Amino acid sequence: MLCYVTRPDAVLMEVEVEAKANGEDCLNQVCRRLGIIEVDYFGLQFTGSKGESLWLNLRNRISQQMDGLAPYRLKLRVKFFVEPHLILQEQTRHIFFLHIKEALLAGHLLCSPEQAVELSALLAQTKFGDYNQNTAKYNYEELCAKELSSATLNSIVAKHKELEGTSQASAEYQVLQIVSAMENYGIEWHSVRDSEGQKLLIGVGPEGISICKDDFSPINRIAYPVVQMATQSGKNVYLTVTKESGNSIVLLFKMISTRAASGLYRAITETHAFYRCDTVTSAVMMQYSRDLKGHLASLFLNENINLGKKYVFDIKRTSKEVYDHARRALYNAGVVDLVSRNNQSPSHSPLKSSESSMNCSSCEGLSCQQTRVLQEKLRKLKEAMLCMVCCEEEINSTFCPCGHTVCCESCAAQLQSCPVCRSRVEHVQHVYLPTHTSLLNLTVI
């Protein structure tokens, strides 16, 4: 089955997947080709029959979510925005930048005149490099998506001159830094109507839910702690909110389609889980519906059967867990080379550090196979003995009374609950383990 995936820079990627593939299979293949490990920040969007933008549920089959027949057209988009310093890969940062650039040009991110000038100069630096007097005025106007006055153009040019010597990657990072401080950063907007039929925009973001007029002028802002419950019924989404008086009020939002309503319901639940929770609860992970065939099969065969099961949410990790997972993945990707450089074993050791032993991936000789097996065992041993929070220091502390031993002393001192079982930590006990450093005479990487 063929899928056409459009990147934020309008480059089209052809992705071939199995006919029964889930959305996750397609996204993983796209990110693998782009060299991106931080997959959890991204999603695949498509356009519904009524023009609504919808997120593909990565845990369900692609063919069951899309209209028509393959090839299916999808868009690679950033689903969860985080602070730029939390992004570990330059490839990930570049896709974030492309998405932000698109949002700026579309007017979805409101900024001050000073910010607009600075961002325009940085965008010029990313596209043209250092200032050149031959750069035409229309090139700057194209970047800003509007006609510029002489004063504004001169301000942008002056800022652009100051950026001489700034690399493209550095300029992109500065753009992300400026935009991440804006009020609407990371907010996903949904077009709705209220109970009286008035057009509104609902913004679902890291801190809460924004209600605006269709020109983005704010009406109300609802923080997550006062949201009791979000539910969906057909084309309607209901939000139960606690007022300052302590009473509850139910807000009704009418959507253009049932799928659009499902999209808003998903956005509220998944965004809250990603930014505000320590881990994704099983209540969110395991919520699903069944089609008629699956419902009958669950009644007469086995209620745990997967036939016809469609998951409501596809979020797997919170922002903290994504960062931790990415650090571990990057650490593991480079650990073999680092181990070989640091190892000073004698020449007869199967762990000897030699250029030939590290560059013979196609060799099937017994000694090379033994080397790779031992290196993999060493990698797993080193990872198992590292703090699960910082991934840098060795484990040397036990949480009491639960007894889990998974953190270093500095991280354990900052935790109020055990990261494994979530039970309350009464005190932390220092322990002395036979660590890999002392056993193998290696330096912790």
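The backbone N, Cα and C atoms fix where each Cβ goes, and this holds for glycine too.
Now, the feature entries from Swiss-Prot:
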- 1-279: domain 'FERM' (DOMAIN)
- Tyr265 to Ala: Unable to clear LDLR from the plasma membrane (MUTAGEN)
- Thr269 to Arg: Unable to clear LDLR from the plasma membrane (MUTAGEN)
- Cys360, Cys363, Cys368: Fe cation binding site (BINDING)
- Cys387 to Ala: Abolishes ubiquitin ligase activity (MUTAGEN)
- Cys387 to Ala: Abolishes autoubiquitination (MUTAGEN)
- Val389 to Arg: Inhibits LDLR degradation (MUTAGEN)
- Leu415 to Glu: Inhibits LDLR degradation (MUTAGEN)
Least buried by Cβ count (within 10 Å) of the mutagenesis positions Val389, Leu415: Leu415
Val389 (mutagenesis position) and Leu415 (mutagenesis position), compared by Cα position, are separated in whole Å by 10
Three-state secondary structure, which DSSP defines for Thr269 (mutagenesis position): helix
Cβ neighbour count (10 Å, all chains) around Tyr265 (mutagenesis position) is 22
Tertiary neighbours of Cys387 (mutagenesis position) (same chain, Cβ under 8 Å, six or more apart): Glu393, Glu394, Ile395, Val406, Cys407, Cys408, Cys411
Between Leu415 (mutagenesis position) and Thr269 (mutagenesis position), what is the CA-CA distance rounded to a whole number of Å? 26
Nonlocal residues around Thr269 (mutagenesis position), in sequence order (Cβ under 8 Å, 6 or more apart): Ala230, Val284, Phe313
DSSP secondary structure for Val389 (mutagenesis position), reduced to helix/strand/coil, please. coil
Over the domain 'FERM' (1-279) the mean pLDDT stands at 90
